[in-house]
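Here the structure is laid out as C-alpha cells; the discussion comes afterwards.
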Amino acid sequence: MLKNPFNNNSLINKYQSLINQINTLEDELKTLTDSELRATSFKLKKQYAESKNLESLIPKSFALTREASLRTLGLRHFDVQLIGGLVLNDKKIAEMKTGEGKTLVATLPAYLNALTEKGVHIVTVNDYLANRDQVSMGQIYRFLGLNTGLIQDGMPNFDRRENYKADITYVTNYEVTFDFLRDNMALNLKDVVLRPFNYCIIDEVDSILIDEAQTPLIISNNIQTPIEKYIVAAEITDYLELNTHYKVDEKNKNVILTEDGSKQIEQILSVQDLYDPRDPWIPYIINALKANALYFNNVHYIVQNNRIIIVDEFTGRIMADRRWGDGLHQAIEAKEKLPIRQKTETVAAITYQNFFLLYPKLSGMTGTGKTAETEFEKIYNLSVEQIPTERPTQRKDLPDLIYKDQFSKWNAVAQNCNQIAKIGQPILVGTTTVEKSEMLAQLLSEYKLSYQILNAKPENVRRESEIVAQAGKKGSITIATNMAGRGTDIILGGNINFKIQKKLYDILTLVKNFKRSKKENIFSSSLLSQFEGSSQKFLSVLVSLSNDQKFLKLSDLDILKILRENDCISIPITSYQCSIRYLIDELITYNKKHQEQENQIVKNLGGLYIIGTERNDSRRVDNQLRGRCGRQGDPGTSRFFLSLDDNLLRLFGGSKIQNFMQTQIPDDSPLESEFITKSLDSAQERVEERAYQQRKNLFDYDDVLNKQRNIVYHERRNILESISVQKNIFAYGEQIITELLIELKEDKSCNIEATNLIENLFGRNLVLNYIKTSSLSISNLDLSELKIYLFNEFWLTYQSKITELSIYGEGIIENLERSIILINTDRIWREHLQKMTLLREAVGWRGYGQRNPLYEYKQDAFYMFETREELLRHLVIYDLLRSSIL
C-alpha cells in the first residue's frame, strides 16, 4: 500500500488499484531484454490502433516507461510520481513540490498518449528547459521506439515541420503559439508546420495560463508613426506637476489629467482642444505621463543596445520580442531619449487562454497551483490535485519580520545575510526588481560578503543555470529576481553536473589548445597538476583526444555547447563524443563521494536559507520562492522581510495600515503584529481576486473574437488544403447576385442600368444577350428571370477568365484562385481586428448609459463579422475577374 505523507487519502484511494497493477507488472518487465521491452512497446501501439482505447493500456505503458527510465537514466519513478502521471493523463493539473521530479513524471502520460501517433506537445517556459528535457527524457522515448522533436528559436520551417511530426515534441509556449498564428497566414500548404493538436502537457502551467494570460501573442506590421508627437509629449511632462496637473492611479496603472493640466498643455502646444479628433494630442500626453510616473528603468524594463527591453514581472527575465502597445512603448523610448520605433498594426493575435483551449486534451504541472484552482476550473476546466511528496517536508517557514520603512528593512536583510554567512549556510535572496537586487548587492559589499546576482541584465542572464545550480553550496549568497520558471534545481552542496561541466570544459580546452601550440608533451610536469588523482585510463583518453583531428577542430564554444546540451551523453556518435562520455562518467564517480560529503555538511547547517524581501501580488510567487528550499525532504528555512511602505501594503493595505504607519515605531526593530500579517494576507487575496476578475473579463471579451477567429481559420485551412476552390468561387458569385436581388426586391425605386449593375458586380463589361437595350431599367425586369440571366453571365464570365489564363500553364488557375481568396481573407481579417479593437474601447463608455458593455460588444461584433464575409465575397470575385498574370 502506498504511504501517505501528505494525508491525501482521496487521491491515493482513487489511483491505488492502478498503482498496484503497475507495480505488479514491474517484476515481469525486469526479466525482459532491451529488445523485448521495445517489442512490447510496439505491441501496445498496435493494440491502440485496433481498439482505440488508451485506458486499458495505462498499467503496462506506465510500467514500461518506469523500466525504460531505470535502464536509460538510472531513475525509477516513485509511486507518488506514478500518481502525478495518472493525474496528468486525466486532464488535470498536478501540483508537485520543487525537486519532486515533474520532468520525469511527464514521461508517463507523454509515452501513453504518443501511442496514438497523433503527437504530444510538452510545453516549457524557455528554450533552455525545452532542450534540456528533450535531451534527457528523450532517451526514455527512444529506448521504447518513439522519436522526439525539439523546437527552438530561429529554427527554419522545414526543421520545425519535421520536429512537430515527432511522437513527442518539446517546445516553448511562445514558439508553438506563434507557429499556430504563422500557419494560419500561410499561402502555401508546404509552409504549414503544425499538425492537428492532440495532447499537451504544460510545465509551469500557472505561469503560462495565469500570469501571462492577459498578454496576447501578436504578429504585426509597421505603420506610419508621428514620432515628433512622442518627443514633444515627453518634453511637456517636465512642465507638469503631480496632483496639480495630473493624478496617478497606481492600482490601475493609469494617469488622469486634471482641468488645470489640460489648460496648461493646450497653452504650451498653442492648441484649442487636446481631444480634437482631427489632430488628437491626448493619447500622446497620457502615455508620456504613464512612462514617467508608472514605468521605471531597471524595474519594468532595461535599456540595452539603444532599445527598451521589457522585464517580466513574474520571472525577472527579459522579453526581447515583446513591446507595450497603444503607443506606450514609443512614449518610454521618448522618455529615455532613444530612437523611436514605428508603431504596429495587428495582423494576427491570440491569447494563451484561447490558444491552449484548442488542444482536445490538456494538462499541466506546477509547484504552486492550488491557490489559483478556481481560475483553472472556470476558464480552462482544469482541476488541481496536490501530489504527495516522496519524503516528509522539513522546511521551516519563519514568521514575517515587518519594519517601518524600506531603509530599515534592507539594512535588516543585509545584517541577516552577514549573520547567516558566518556559519556558512547558503542563502538565496529573492527580490522583485533589477534595481532592488543591485541595491542589496551594494549593501552586502559593505559587509565584504561575496555573492552572485541573477537578474535581467544580459551579463547575469548568460550564467543563469550555473548561478542557480551552485546556490546550494556552502557559504554561497545568491541574489535573484523572481524565481519562477528557473528550471535548474538548487541542490545542497552544489550541483555535481555543473561542477563536472566546468572542470571538464577547462580540461578539454586545455588539451585542445595545448596540442595546437606543439611546444611540449601534454603531460609534462607543468600540466600534470591539472589531472592529479586521475586514473591511467582517464589520462589515456585525454591523450587520444589530443590526437583526434575532429576534436581538435572544435572551437571552445563547440565544446561548451556539447557539455551544456549533453549531446555526447545521449547519443555518442563520433569517437570524441564517446571519449567525452567516458570522461563525464569518470568524473561523476570520482566526485560523487565528495559531493555527498558537501551535501551532508550543508544539511547539518540547516539547508538553504531563503529570504524574501517583499510580498508579491500573488501568493503563488511567494510560494515559488519558498519552495526553492526543502526539496526532497531536505532541511531549509524561509523568512520574509517586509516594510509598511512595500507596494502591497501601501496600495492595498487599507486605511488602518496607513494609520499604523504614522505611529512611533523604532526604525531598526521589527514588528510582530497579527493584525499586519492578516492585513497582508487579505491584501494579497484582494489583489489576486482583482487580477482574476480582469483576466476573466478579458476572456469573456476575447471569447467573442476567438469564435470568429476559429471560423476564419477553419475556412482558411479548408481553402489552403483544397485542390480546387472552384465551388467557392461559384458560391461567392451566386451569393453576391442573390443578395443584390433581395435588395432590389425590397427597394422598388431602384433605377440602375443593367450594364452598370453587371460591371459593378463583376468588375468588367459583359456581352448582354438577355438585355437588348443598355438603357433598360432593372425595375422593368422580372427578378427571377434576371437571377437566371446573371447566374449564366457570371458562369460565362468566369469560364472566359479561365480560358484566358489557361495558356500560362497547368495549375496556374487553381493557385491564382486560392491565393486571391487567402490574401483577401487575411486583408479583411486584419482590418476586422483593428475594428474590433476600436469597438472594445468604445463599448466601455456605453456602461455609463446603463447598457451592458459585453452584450453591446457581442451584438456589434456579430454585425461586423457578417459584413466581413460579404466584403470577402465581393473582393474575391472582383479581383479574380479583373486578374492578369502579367
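In case you wondered, yes, glycine gets a Cβ from its N, Cα and C as well.
This is the original sequence, none of the listed changes applied.
S35 to G appears in Swiss-Prot as a natural variant; the accompanying note says: In strain: UTEX 646 / Bohlin. According to its DSSP assignment, S35 (variant position) is helical.
In the three-state DSSP classification, G101 (ATP binding site) falls within coil. The Cβ of G101 (ATP binding site) has 18 other Cβ atoms within 10 Å, all protein chains considered. The ATP binding site annotation in Swiss-Prot covers Q81, G99, E100, G101, K102, T103, D489, and the record cites sequence analysis as its basis.
Sequence-distant contacts of D183 (variant position), defined by Cβ-Cβ distance under 8 angstroms and a gap of at least six in the same chain, are D191, V192, V193, L194. Swiss-Prot lists D183 to G among its natural variants, and the accompanying note reads: In strain: UTEX 646 / Bohlin.
Mapped onto three states, the DSSP output places D211 (variant position) in helix. According to Swiss-Prot, the naturally occurring change D211 to G is described as follows: In strain: UTEX 646 / Bohlin.
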Rounded to a whole angstrom, what is the largest C-alpha distance between any two of the residues Q81, G99, E100, G101, K102, T103, D489 that the record assigns to ATP? 17
Proximal but sequence-remote residues of the same chain as D489 (ATP binding site) (Cβ under 8 Å, at least 6 apart): T98, G99, A469, N495, R631
For Q81 (ATP binding site) and D211 (variant position), what Cα-Cα distance in Å is obtained after rounding to a whole number? 26
Identify all same-chain residues not among Q81, G99, E100, G101, K102, T103, D489 whose C-beta atom falls within 8 angstroms of the centroid of the ATP site's C-beta atoms; report them in sequence order. M96, T98, L104, V105
Could you tell me the C-alpha distance between T103 (ATP binding site) and D211 (variant position) in angstrom, no decimals? 21
Counting across all protein chains, other CB atoms within 10 angstroms of the CB of Q81 (ATP binding site) number 26
Have a look around K102 (ATP binding site) and count the other CB atoms within 10 A of its CB, chains all included. 25
Distance check, please: Cα of G101 (ATP binding site) against Cα of S35 (variant position), rounded to an integer number of angstrom. 27
Nearest of the recorded positions (S35, E100, K102) to D211 (variant position) - Cα to Cα: K102
